[in-house]
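Enquirer: These came from Swiss-Prot, pasted as-is:
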type    : residues  : note
MUTAGEN : C23 to S  : Decreased trace-amine receptor activity
MUTAGEN : D113 to A : Abolished trace-amine receptor activity
MUTAGEN : C117 to A : Does not affect trace-amine receptor activity
MUTAGEN : C187 to S : Decreased trace-amine receptor activity
MUTAGEN : W273 to A : Abolished trace-amine receptor activity
MUTAGEN : Y303 to A : Abolished trace-amine receptor activity
Amino acid sequence: MNTPDPWSSPEVQFCFAAANSSCPRKARPALVVCAMYLIMIGAIVMTMLGNMAVIISIAHFKQLHSPTNFLILSMATTDFLLSCVVMPFSMIRSIESCWYFGDLFCKVHSCCDIMLCTTSIFHLCFISVDRHYAVCDPLHYVTQITTRVVGVFLLISWSVPIFFAFGLVFSELNLIGAEDFVAAIDCTGLCVLIFNKLWGVLASFIAFFLPGTVMVGIYIHIFTVAQKHARQIGTGPRTKQALSESKMKATSKKESKATKTLSIVMGVFVLCWLPFFVLTITDPFIDFTTPEDLYNVFLWLGYFNSTFNPIIYGMFYPWFRKALRMIVTGTIFRSDSSTSSLHPAHP
């Protein structure tokens, strides 16, 4: 007697077997399904724990209560919410190719997806503004980047994506002109976010290309200024103080670390999000023929940016490494732990 291979593709199945209008469920070998669940659950857990560590560190330790760190705290909160509210449901949809949670929650999930991803990108943009003042105008940094200014940054970072996401999805402006395609694929268990040609371009511009261009421009300027400062130090007056060997080594190390950090920041950001937003623009122009699996790969690549954020903007800071050790070892539960000295106080 032949026994079915548990690792082979199953027969054609439907999301809701009892529904006549059910969407077909994508057939995948069980081994592939297991691998996808392991990878995506791992990404969700890493995103959740990494950003939770940043949130606890900044919220608990008083020495970290600075305007700059409030930006990082807010971004970590955004990425944490993404891992809790959006990614688990996207995981099931991506693997099972079915939506089991109803039409209303489909819209809410789509809104939260757009909102939180855009909010995270906006935070990255404003953090680049903060770093610009810190590196390019350090003498006036404290007076320029105040708690009030950061409050404005946070207000923009949250309010614009909220109004944009919920307004667009519930008004269905993104579907105008794509009604025939929507009707053709409509079935029970479907939850896809479709953009027409106009909103494919506008949404990508608002959520990625505008803040991304600002961010790239700022970091290029920061890099240029940092290199200029390094050359000025190297060609300055040959005084005993200016030519201090220890100072020159420290400066060289600092500039090298800054260059490395900026390269990683920009590389990860562009690598994670550029493919998805290019696809968002091009898909309506090729009659929505992008393969579903390719769309999911690019979507999750974008999600991974929220996984990497606490590593880039947290673990590169010595205060975070020390705070993380205190969290892991339980030292944080001491009554006086909130006043512990974490050096340096500012990133």
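Every residue number used here counts from 1 along the chain in the order it is shown.
Cβ coordinates are placed from backbone N, Cα and C, and glycine is handled just like the others.
The shown structure was predicted, so the numbers you read here are calculated from the model rather than taken from an experiment.
Show me how these features fit into the structure around them.
Expert: If you draw a 10 Å sphere around the CB of C23 (mutagenesis position), it holds 19 other CB atoms from the protein chains shown.
Residues within less than 8 Å, Cβ to Cβ, of D113 (mutagenesis position) and separated from it by at least 6 positions along the same chain comprise V86, S90, A165, L193.
The local packing around C117 (mutagenesis position), expressed as other Cβ atoms within 10 Å of its Cβ over all shown chains, amounts to 25. In the three-state DSSP reading, C117 (mutagenesis position) counts as helix.
Cβ neighbour count for C187 (mutagenesis position): 16 (other Cβ atoms within 10 Å of its Cβ, all protein chains included). Look at C187 (mutagenesis position): DSSP puts it in coil.
Around the Cβ of W273 (mutagenesis position), the same chain contributes I121, F208, G212, L301, G302, N305, each under 8 angstroms and 6 or more positions distant in sequence.
For Y303 (mutagenesis position), the count of additional Cβ atoms within 10 Å of its Cβ stands at 26 [all protein chains shown]. Classification of Y303 (mutagenesis position) by DSSP places it within a helix.
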Enquirer: What whole-number Å value do you get for the CA-CA distance of Y303 (mutagenesis position) and C117 (mutagenesis position)?
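Expert: About 8 Å separate the Cα atoms of these two residues.
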Enquirer: I need the CA-to-CA distance for C23 (mutagenesis position) versus C187 (mutagenesis position), whole Å please.
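Expert: Between the Cα atoms of C23 (mutagenesis position) and C187 (mutagenesis position), the distance comes to 5 Å.
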Enquirer: Looking only at C-alpha atoms, tell me how far C117 (mutagenesis position) is from C187 (mutagenesis position), rounded to the nearest Å.
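Expert: Checking the Cα atoms of C117 (mutagenesis position) and C187 (mutagenesis position) gives a distance of 27 Å.
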